[in-house]
Structure formats: structure tokens, C-alpha cells
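The FAD binding site annotation in Swiss-Prot covers 206-215, 241-243, Arg359, 366-369, Glu437, Gly441, 464-466. According to Swiss-Prot, the substrate binding site annotation covers Ser215, Ser267, Arg334, on the basis of a large-scale study or a structure entry. The mutagenesis experiment Glu91 to Lys is recorded by Swiss-Prot, whose note states: In n5655; suppresses the defects in egg-laying and response to reoxygenation of paqr-2 mutants. According to Swiss-Prot, the experimentally introduced change Ser156 to Phe is described as follows: In n5657; suppresses the defects in egg-laying and response to reoxygenation of paqr-2 mutants. As a published mutagenesis entry, Gly158 to Arg appears in Swiss-Prot alongside the note: In n5661; suppresses the defects in egg-laying and response to reoxygenation of paqr-2 mutants. Looking at Swiss-Prot, you'll find the mutagenesis Gly214 to Glu noted as follows: In n5879; suppresses the defects in egg-laying and response to reoxygenation of paqr-2 mutants. According to Swiss-Prot, the mutagenesis experiment Gly443 to Arg carries the annotation: In n5877; suppresses the defects in egg-laying and response to reoxygenation of paqr-2 mutants. Under mutagenesis, Swiss-Prot gives Arg455 to His with this note: In n5876; suppresses the defects in egg-laying and response to reoxygenation of paqr-2 mutants.
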Amino acid sequence: MHRIGNAVRMASSSSANATITARHTQYSHAKTGGFSQTGPTLHNPYKDDPILDRTLRRLLPESEYMRVAADLSKFGDRITSEVEHLGRQAELEQPRLEHQDAWGKRVDKLIVCNEWHKLKQICAEEGVISIGYEDSVDPFVRRIHQVAKLFLFSPSAGLVSCPMAMTDGAVKTLTSLNLYGKHKLATEAVDRLRSRDPSKAWTSGQWMTEKKGGSDVAGGCDTYAVQIDKDTYRLHGYKWFSSAVDADVALTLARIVDSDGNALEGSRGLSLFLLKIRDESGNLNGIQMVRLKNKLGTKQLPTAELLLDGAIAERIGDQGRGVAGISNMLNITRIHNAVASLGYMRRIISLARDYSTKRVVFGQTQSKWPLHTTTLAKMEVDTRGSMLLLFEAARLLGLSEAGKSSDVEAMMLRLITPVLKLYAGKQAVPMVSEGIECFGGQGYMEDTGLPTLLRDAQVTPIWEGTTNVLSLDVLRVFSGKENILLAFGKRVEQLLGNTKTEDEKLKKSKEAVESALKQLQKLLVKASDSAIQGETRIDSVARHIAFTIARIYSGALLIDHASDSSVANQSDIEVAYRYCCEQPLIDLRWEWFASERVKADREIVFDNFTALEKSKI
């Protein structure tokens, strides 16, 4: 009996252990194989850039170059160690708006993440705005320094670069109107907008867009100003697209209402106003935040519709000169827009280049497959051309602010600003898309952060004037009193004058630019003569003209850079040759100018458009 009892107990114990073991094995890690991909690494964007350092070395005096290079190198380390993470978090923790508190009180509380606030603090600490206005530094140097720093910052900035653009534009506007030291609010605003102290620094908004339209400022403005006393007014209107609504001050346009309740229409009726967004108690200044915009990209950035119902503002500048007053702002923000475009282009190339050394496909890394490196090389060539165009704009802006511009340089600044903005914006979207393709399916995955670059880049051809709007602005530049076409030719010839013609590739590059320039000049002169007879519509080819100017100018800059043996290397020569000789610098034909072609365009576009008869088209 004793043996039988032991046997029963052993059998029972064995059964229990089996049950425990069976239950235990229900829990184990999934077997997914040992392979995982290695993502791209963001290196110091200053040290990692193939052309930025050489460009600055050429443009700046040696002592200034050393100072600027040290600052940018240090900032590049901060971008990789801190800024990039903050910008990513701003995308993941997007702003939201609470209209009412729990008790039904209207509060219009804008909630942004801590990372957004930290990024704004970093902008002040790093002097992102103040660098452009430091009295102790030559304006020529400081603008180049500022643009370089913004270029490094922009793709990691979590769209804080947008309020920085508007802040820079506001400082430029207020100082250009000679208000500093003469106007209390303007003086305080300038000091705070360019402050390096995060506890004192302000940011500015610009509220120009209304329901009737964006770029048509004169026709679209439906905001009215009722005078309280000499220069103080109450504003009433609806601002349709207002970015960075957590700003401290804003510049806006409005129509002054006279004593009879009438307001002048058109651009002559617009005046410029400066207002604080909140009063001393922190309450909104006669402003209601109606809603945050649901945008394709730039989701980190709080963009709102605003109802102005008695917002107290101060008129700055002469009455009826509002459009002229914002011209300086637009020049600055358009350069910032180009910085953003090129920042996205450079970032996607840098990440794709790094990834190509890690991703193994068909037995070797992407970097060893000729087709892949050819793709990246084409992207690099186009980016370098526009990068030099950007720093040409920075150089010209600095010379203008220093009062050192020649007549040709002054005209080139007016021409290059819209050309740079529209061309870089038009390049950015397809290039970032191409770069995302370099990552295969991973480029399409939201949690890699790569799609954010594409969505955010899409705004750059739209903000501060679409491609078509700015192309028409380029035509207005040519229709002015100055002979811009002649000045453009002189600048290109000046750049080509240093060409190392003993180098066959540079010689051919120079010939290609000269040929394209002559063709453009011939076509524009011919079109101007025929336009009197109504045979041509030069406006229909405005974007082709603008693109051609961008390519010719960029090509000449690349040749000039590659001919400087003190900084250039063999890749600079190859880039200049590929840019100028392996792709068309001019994409323009005489038959495209014909008035009859416009009629044919309409027939193509509205073929079988059933709503045509009911529309006003």
C-alpha cells in the first residue's frame, strides 16, 4: 500500500508540473528573425554639408569667417543633440485650441507643447534674429551669418522657423520706417524681437491673408480701422490664415474708416498697423481665435482664423501706404522661405546619403550601386546651384543694408528675391519626394519622421506668393524704369569673368551660360517690341522666364565658385559642368509668347467642362 501511495503521489505531481509547464510556455517573445534595419543618422549639418563652409570662406573676410564658422559648428552640434529631438516632438504634440473653460467662459486658450516654447528660447539664445541686426558687425557679414544659421536650423526647427521669418520681417519693417526711438511700441517691439534674452524676447505675426484671397492683398483686405485718437485705432475684420498665433505682436493691414463711415478701396486705401496680441493682463486684445487650420503639413505651427472685434492697434507709416510699408517684410520673409526650401532639400540628401552607406540591397550597400549614387548626385547638383543663389541674395541684402550696393547690385536684389523664392520652392517638393524614395517603403512610414519633411516642404511654393504670382512680380521688375535686363547681363558677365578657361569643363560651362543669356535677352527684347502690337502675351510665359533667370544666375555662380582655386575642389568643377551643360538652362521658345497660344490653352483646359456656361469664366 505504501508503494502504491507513492506512485499515485508521483503521478499527481508529474501531472501538475506538466500543467504548469504548459501554461508557462504560452508566454514568449515573438520570433521575428535577427535582422533589423539601421536608420539614417543626422550628423552635424554644418560639418556635413559639402559646400556651405567653402561658400562662407569665399564670401567672408578671414577673421569674420573664423568667428562665423566656429558659431555654426557649435550650433550644428546643438542641432543634433537637442534641436532635432525638440522639433520632432513639436510634430508629435501638435497645438490645440480650447474655446471655453469648464464653466462656459470664452478663453480661446492656445495650447502648444513645451518643446515649441523651448525652440523659441533657443532661437533667442542663438541670436537667430539678433545676428541680422548687431550694430557691431558689418551688415554684409551679419546677413550671410544669419542665413547660414537659419539654413542649418530650419529642417529641425519644428516650424519655429516660421515665426522667426515673420519676426525678422517685422524688425526690418519697423526699422525701415525709421520708427525706432521715435515710436514707443515700435521701439519696445524692435528691442524685444531681436533680443537674445529668452525671458524678454518677443515674436511677431503678420496678418495679411483674408477670406477673399491671399496674394491679392489690395483686393482681398476687408479689415477696417476706426480711429480712437491720433494714431490709435480699433480694428474690425476676419483674418483667414494667421500663423504662429502665440506671437506677442503682429503687423496687419486695414482700411481706415472716415467720419462718414466710408473707406477707400484698392491698395491706396490700405494702411499698416502694429498691435499687441494680448493686453497687460494676458487677455486677448479684442481678438477671438475662431479655429486652428487643418493643414496638409506644418502641423507643428499654430495657424488660426482670427476675428478682430475692436482690437486696439497703432498706425505706423503714412496713411494709405500700407502695401509699400510691407514690401521690406516680404523681401525678408521670401528669403526665409527659400532658406526653408533649401533646408529641406539639404536635409533629405544628407539623410539619404548616410542611409546609402548602411542599407544593404542585392548583396551590397546602396552607395555602391551606380544608379543610386547617380540619383543622389543629380539632387546634389541642383541643390548646390540654388544654395549659391541663396547666399547671393544674402550678400546683396547685406550690401544694401550697409549702404554699399552698386546700381547693378541694388537691381539684382530686387530681381533675385522673387526668383530665388519661387525657384527654390518649386525644386523642394519633387526633390524631397525623390529623397524619400531613396528609403524605399521606410520613407513612407510616419514614425520615421521622413514624411514630415515632404508635407512641410509643400508649403514653400505657396507661402509668400505662389510660383505664378511671383513670376508676374518678376515681369514687373523688368517693366520698371531701370534696365534690369541689362543689369542682369552685367552681373552674369562679371561672374563669368573669373572663369578658369584652361579647364575644358569650365570653358564649356561658361559658353553654355553665355548662350542661354543671349537667347533670353533676344526673346525678351523681341517680345517687348511685339507686345505693342498685341501679338504676344509675355505674362503667359512668366514662370519660364523666371526659371531661366534662376538657372542662368545659378550656373554663373557655380562657375565662379568652381574657378576659385583657393577653396574649390574637383567636385565643384563637375557640378558646374553638369548644371550648365547637361540640362537646359533656358526652356523658352518664341512660339510660346504668341497671343493665339493663350486661346489654345483655354480650349485645352476647358474642353468638355460642362459648368463653363454657368460660370463666369
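The backbone N, Cα and C atoms fix where each Cβ goes, glycine too.
At each noted site, the model still has the original residue.
Feature map: Swiss-Prot annotations on the structure.
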{"residue": "Ser156", "record": "mutagenesis position", "CB count, 10 Å": "23"}
{"residue": "Gly158", "record": "mutagenesis position", "CB count, 10 Å": "30"}
{"residue": "Gln206", "record": "FAD binding site", "CB count, 10 Å": "26"}
{"residue": "Lys212", "record": "FAD binding site", "CB count, 10 Å": "13"}
{"residue": "Ser215", "record": "FAD binding site", "CB count, 10 Å": "17"}
{"residue": "Ser243", "record": "FAD binding site", "CB count, 10 Å": "23"}
{"residue": "Arg334", "record": "substrate binding site", "CB count, 10 Å": "26"}
{"residue": "Gly443", "record": "mutagenesis position", "CB count, 10 Å": "21"}
{"residue": "Arg455", "record": "mutagenesis position", "CB count, 10 Å": "17"}
{"residue": "Gly465", "record": "FAD binding site", "CB count, 10 Å": "22"}
Minimum Cβ neighbour count within 10 Å among the recorded positions Glu91, Glu437: which residue?
Glu437
Rounded inter-Cα distance in Å - Ser215 (FAD binding site), Gly443 (mutagenesis position)
34
Greatest Cα separation in angstrom, residues Ser215, Ser267, Arg334 binding substrate per the record, works out to 21
How many other Cβ atoms are found within 10 Å of the Cβ atom of Ser267 (substrate binding site), counting all protein chains shown?
16
Binding-site residues (Thr209, Ser367), the one with most neighbouring Cβ atoms at 10 Å
Thr209
Could you state the CA-to-CA distance between Ser243 (FAD binding site) and Arg334 (substrate binding site) to the nearest Å?
15
Work through the recorded positions one by one (Lys212, Arg455, Gly465) and name whichever has its CA nearest to the CA of Arg334 (substrate binding site).
Gly465
Using C-alpha atoms, which one of the mutagenesis positions Ser156, Gly158, Gly443, Arg455 comes nearest to Ser367 (FAD binding site)?
Gly443
May I ask you to report the DSSP-based helix, strand or coil state of Gly443 (mutagenesis position)?
helix
